[in-house]
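Noted in Swiss-Prot for the protein shown:
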{"type": "MUTAGEN", "residues": "Gln8 to Ala", "note": "No effect on Hfq condensate formation in both growing and late stationary phases"}
{"type": "MUTAGEN", "residues": "Asp9 to Ala", "note": "No effect on Hfq condensate formation in both growing and late stationary phases"}
{"type": "DOMAIN", "residues": "9-68", "note": "domain 'Sm'"}
{"type": "MUTAGEN", "residues": "Arg16 to Ala", "note": "Almost completely disrupts the ability of Hfq to form condensates in both growing and late stationary phases"}
{"type": "MUTAGEN", "residues": "Arg19 to Ala", "note": "Almost completely disrupts the ability of Hfq to form condensates in both growing and late stationary phases"}
{"type": "MUTAGEN", "residues": "Tyr25 to Asp", "note": "Almost completely disrupts the ability of Hfq to form condensates in both growing and late stationary phases"}
Amino acid sequence: MAKGQSLQDPFLNALRRERVPVSIYLVNGIKLQGQIESFDQFVILLKNTVSQMVYKHAISTVVPSRPVSHHSNNAGGGTSSNYHHGSSAQNTSAQQDSEETE
């Protein structure tokens with residue numbers, strides 16, 4: 001659980017801090033838009049004309065309207081090296097898998 005939080009907390013925090021508009025897609029296909037006002041382990045408070053409490057288990061995807069710097073600055077370090085973007089992360093993973101099987 002802590003591993004998942006180490007990825008999502010800095011990302012959501014950057015979106016909240018920088019007041020980046022986001023689109024949140026729910027698992028049922030509904031698209032919500034607004035700014036992340038707050039969040040905890042289970043919910044995200046999304047503000048638009050009103051504030052909505054959105055349960056994380058209902059969220060499929062969070063899409064920022066612009067790129068954000070979401071690397072962790074905590075004393076534990078190392079977290080930022082775990083971030084991967086786009087196909088390069090998939091290629092790296094596939095390459096590691098093929099090296100392990102040889």
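Backbone N, Cα and C atoms are what each Cβ position is placed from, and that goes for glycine too.
Long-range Cβ neighbours of Arg19 (mutagenesis position) (same chain, at least 6 residues apart, Cβ-Cβ under 8 Å): Gln35.
Mapped onto three states, the DSSP output places Arg19 (mutagenesis position) in coil. On a Cα basis, Asp9 (mutagenesis position) lies 10 Å away from Arg16 (mutagenesis position). Contacts of Tyr25 (mutagenesis position) defined by a Cβ separation under 8 A and a same-chain sequence distance of 6+ are given as Lys31, Leu32, Ile59, Ser60, Thr61, Val62, Val63, in order along the sequence.
Averaged across the domain 'Sm' (9-68), the predicted model reaches a pLDDT of 97. Look at the domain 'Sm' (9-68): DSSP puts its residues at 12 helix, 31 strand, 17 coil. Within the same chain, no residue at least 6 positions away in sequence has its Cβ under 8 Å from that of Gln8 (mutagenesis position).
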